[in-house]
Amino acid sequence: MMISCKKLFVFRQLPAVRRCLAAAAFSTPRATSYRILSSAGSGSTRADAPQVRRLHTTRDLLAKDYYATLGVAKNANGKDIKKAYYQLAKKYHPDTNKEDPDAGRKFQEVSEAYEVLSDEQKRREYDTYGQTAENIGRQGGGFPGGGAGGFGPEGFSQSWQFRSSIDPEELFRKIFGEGNFRTNSFDDFADSKFGFGQAQEMVMDLTFAQAARGVNKDVNVNVVDQCPKCAGTKCEPGTKPGRCQYCNGTGFETVSTGPFVMRSTCRYCQGTRQHIKYPCSECEGKGRTVQRRKVTVPVPAGIENGQTVRMQVGSKELFVTFRVERSDYFRREGADVHTDAAISLAQAVLGGTVRVQGVYEDQWINVEPGTSSHHKIMLRGKGLKRVNAHGHGDHYVHVKITVPSAKKLDKKRLALIEAYAELEEDTPGQIHGIANRKDGSKQATAGASEEPGAGAAAKASAAAAGSGASKPGPGAEESEGKDQWTDNKKTKAKEGGGSGSGQGDGGGGGFISKIKSMFN
């Protein structure tokens, strides 16, 4: 059956035939040979090898299922397609997924799928032929499977693939605005020997005193500032920028996407309306560079470990996190501080005053008579300054009684302690070196007199003899032994036998006088 070329061209325009040809073109990859015969008037074929052209068809377009790329159904409306694109674009955007090396490729595929499916005409052509008319024309004319439109004059193979006419980044900005994503954080300044960008956060070490009282500390940080060479003009010194020829100085360009016409920022001058013929070599025509600056960081009084403050550095913000060193003296609980104060045994019994170190100045505290160990004294308003509120915290002083060691006491003090131990009442348990007598009294077991009740007197007499002091006579000791002393709870008469009745009155009188005589 012979069909002329003109009739064949008309025959190919029928929709049913076009669909069949398109289906045949996207069938299993194959290599088809075409034998070019001699003209009808020659009557015979050439004797040499026949001319053969091979056309390779592939499944590239079938592999790129744009509906599957966006994860939508084939009957999805424009709203669902846009929603799916927005979610996938955020997921695979290079600025938000820097760890995935394939993020850029996936973002490109998502953008391609959205550009086709969001346009009604391109979507209709894609549903019919598997590609758009724009790409068909880019491949050499003709629809898929139609004549020699799929291969060149010299005989070659080619695959059909989508070629976007709009940059994916530009498409994203057009749809969702300029402020959602910053595609390149270094677009408006150039890097330098100091780094690739401005410092956004840093950690500062502080002592406890610096954190408590506040301080101004100088640190060196990277900042983005005006280029020192071109003074922000972006041009080499001695030159000036000219008007952008691509947007005619308007700063905007018109982009046609099928039936829609969109006006966007000029991609050549980035909306500046100017064209820089001789850009500055220092800042690469960007007007700003990364520079090292000394910045004073005001540390607020009462700052805590791990807290972060925000401060303005140039045109950007710097977040400073403080790392406060632990103090060996102060213990912090929010705005309150706790310290320990050591007092002597005599101060604990008789009372007194002691000087303690404060947060801002030293403080004198009063120790009441009979203060026990670990007693807590509060100094109201003497703590740390509150950072997020008015006023100061409190300073709590924990009292600790310093007990002298028996090995470090001299004979006088040891004798006094042992004498007090013999007179002490309501002792929980037993004291080493002090024996309890049957009548309830106590007696020193080491170096004590054989007579009952003479332990304290013997201790005192030995200490007095060692220091050269005079020793009271026996008569005075006997008269002192006959004295009586009164307790708050009970009154007990002490009777001594001979020179060994040296208990005496514990609150005053003979025994106290005898003890004092050791130091006269």
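Just so you know, glycine gets a Cβ as well, placed from its N, Cα and C.
Don't look for the substitutions in this one, it keeps the originals.
Feature list (source: Swiss-Prot):
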VARIANT   T28 to A  In strain: Apxo
DOMAIN    65-130  domain 'J'
VARIANT   N222 to I  In strain: Apxo
BINDING   C227, C230, C280, C283  Zn(2+) 1 binding site
BINDING   C244, C247, C266, C269  Zn(2+) 2 binding site
VARIANT   K286 to R  In strain: Oregon-2 and Oregon-R
VARIANT   A415 to D  In strain: Apxo
VARIANT   E478 to K  In strain: bIf and Berkeley
VARIANT   K489 to E  In strain: bIf and Berkeley
Distance from C283 (Zn(2+) 1 binding site) back to C266 (Zn(2+) 2 binding site), taken between C-alpha atoms, in Å: 21
Secondary structure content of the domain 'J' (65-130), with strand meaning DSSP E or B: 45 helix, 0 strand, 21 coil
Integer Cα-Cα distance in angstrom, C283 (Zn(2+) 1 binding site) to A415 (variant position): 87
For the domain 'J' (65-130), mean pLDDT (0 to 100): 84
Spatially closest candidate among C230, C247, C269, K286, the listed recorded positions, to N222 (variant position) (Cα to Cα): K286
Listed in sequence order, residues not in C244, C247, C266, C269 with Cβ within 8 Å of the centre of the Zn(2+) 2 site Cβ atoms: Q245, Y246, N248, G249, T250, G251, F252, E253, R267, Y268, Q270, G271, T272, R273, Q274, H275
From C244, C247, K286, A415: recorded positions whose CA lies within 10 A of C227 (Zn(2+) 1 binding site): K286
10 Å Cα neighbourhood of C280 (Zn(2+) 1 binding site): matching recorded positions from C244, C247, C269, K286, A415: K286
